[in-house]
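Worksheet: the structure to be examined is printed underneath.
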Amino acid sequence: LVKCRGTSDCGRPCQQQTGCPNSKCINRMCKCYGC
């Protein structure tokens, strides 16, 4: 899991770790979508 301050913090980690193209920052944790 990746901590974040905003959705912009999540895009690269989501792509690198999961291959998911979409992401959001929810409760200071990245959520990855579109896997």
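Glycine is no exception: its Cβ is also placed from the backbone N, Cα and C atoms.
Keep in mind that this structure shows the original residues, not the substituted ones.
What Swiss-Prot records for this protein:
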MUTAGEN   Arg5 to Ala  51-fold decrease in inhibiting Kv1.2/KCNA2 channels; when associated with A-12. 479-fold decrease in inhibiting Kv1.2/KCNA2 channels; when associated with A-31
MUTAGEN   Arg12 to Ala  51-fold decrease in inhibiting Kv1.2/KCNA2 channels; when associated with A-5
MUTAGEN   Lys24 to Ala  500-fold decrease in LD(50), 600-fold decrease of potency in competition assay with apamin, and 17000-fold decrease in inhibiting Kv1.2/KCNA2 channels; when associated with A-33
MUTAGEN   Lys31 to Ala  294-fold decrease in inhibiting Kv1.2/KCNA2 channels. 479-fold decrease in inhibiting Kv1.2/KCNA2 channels; when associated with A-5
MUTAGEN   Tyr33 to Ala  500-fold decrease in LD(50), 600-fold decrease of potency in competition assay with apamin, and 17,000-fold decrease in inhibiting Kv1.2/KCNA2 channels; when associated with A-24
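Overlay of Swiss-Prot feature records on the structure.
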{"residue": "Arg5", "record": "mutagenesis position", "CB count, 10 Å": "9"}
{"residue": "Arg12", "record": "mutagenesis position", "CB count, 10 Å": "12"}
{"residue": "Lys24", "record": "mutagenesis position", "CB count, 10 Å": "15"}
{"residue": "Lys31", "record": "mutagenesis position", "CB count, 10 Å": "17"}
{"residue": "Tyr33", "record": "mutagenesis position", "CB count, 10 Å": "12"}
Cα-proximity to Tyr33 (mutagenesis position), 10 Å cut-off, over mutagenesis positions Arg5, Arg12, Lys24: Lys24
Candidates Arg12, Lys24, Lys31 (mutagenesis positions) - the one closest to Arg5 (mutagenesis position) by CA: Lys24
DSSP three-state assignment for Tyr33 (mutagenesis position): strand
Secondary structure at Arg5 (mutagenesis position), reduced by DSSP to three states: coil
